[in-house]
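Have a look at the structure below, then the notes.
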Amino acid sequence: MNFYNIFVFVALILAITIGQSEAGWLKKIGKKIERVGQHTRDATIQGLGIAQQAANVAATARG
């Protein structure tokens with residue numbers, strides 16, 4: 001019974017310390033994923049603008 005209490009205590013301490021140290025690299029990965037999303041959004045908006053301009057040119061060329 002005493003071993004179980006010690007095991008739970010050690011596991012709890014490890015979980016707390018690992019949880020605090022893991023936040024650094026998880027935050028970096030999250031920022032990288034967020035940046036990829038922003039670049040994708042910006043490229044999509046730019047692509048839509050170019051497509052709209054091409055459609056306008058095509059409509060003008062047809063008369």
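Numbering starts at 1 and runs along the chain as displayed.
Backbone N, Cα and C define each Cβ position, glycine as well.
Around VAL8 (variant position), no same-chain residue six or more apart in sequence has its CB under 8 Å from its CB. Quoted from Swiss-Prot, the note attached to the natural variant VAL8 to Ala states: In strain: M26.
In three-state terms derived from DSSP, ALA11 (variant position) belongs to a helical segment. Annotation for ALA11 (variant position): no spatial neighbours, criterion Cβ-Cβ under 8 Å with sequence separation of six or more. Here Swiss-Prot notes a natural variant, ALA11 to Pro, with the remark: In strain: B226 and B316.
Listed in sequence order, the same-chain residues six or more apart from LEU14 (variant position) with CB atoms under 8 A from its CB number zero; the list is none. Under natural variants, Swiss-Prot gives LEU14 to Val with this note: In strain: MJ3.
Annotation of the natural variant GLN20 to Glu in Swiss-Prot: In strain: B316.
Long-range C-beta contacts of ILE45 (variant position), restricted to its own chain and to partners at least six residues apart, with a cutoff below 8 Å, are absent. A helical conformation is recorded for ILE45 (variant position) in the three-state DSSP classification. Looking at Swiss-Prot, you'll find the natural variant ILE45 to Val noted as follows: In strain: MJ1.
Natural variation at this site is recorded by Swiss-Prot as ASN56 to Asp, annotated: In strain: MJ1. When secondary structure is read from DSSP and collapsed to three states, ASN56 (variant position) falls in the helix class.
Per Swiss-Prot, natural variant ALA61 to Gly is noted as: In strain: Z24. The Cβ of ALA61 (variant position) has no same-chain neighbour under 8 Å that is 6 or more residues away in sequence.
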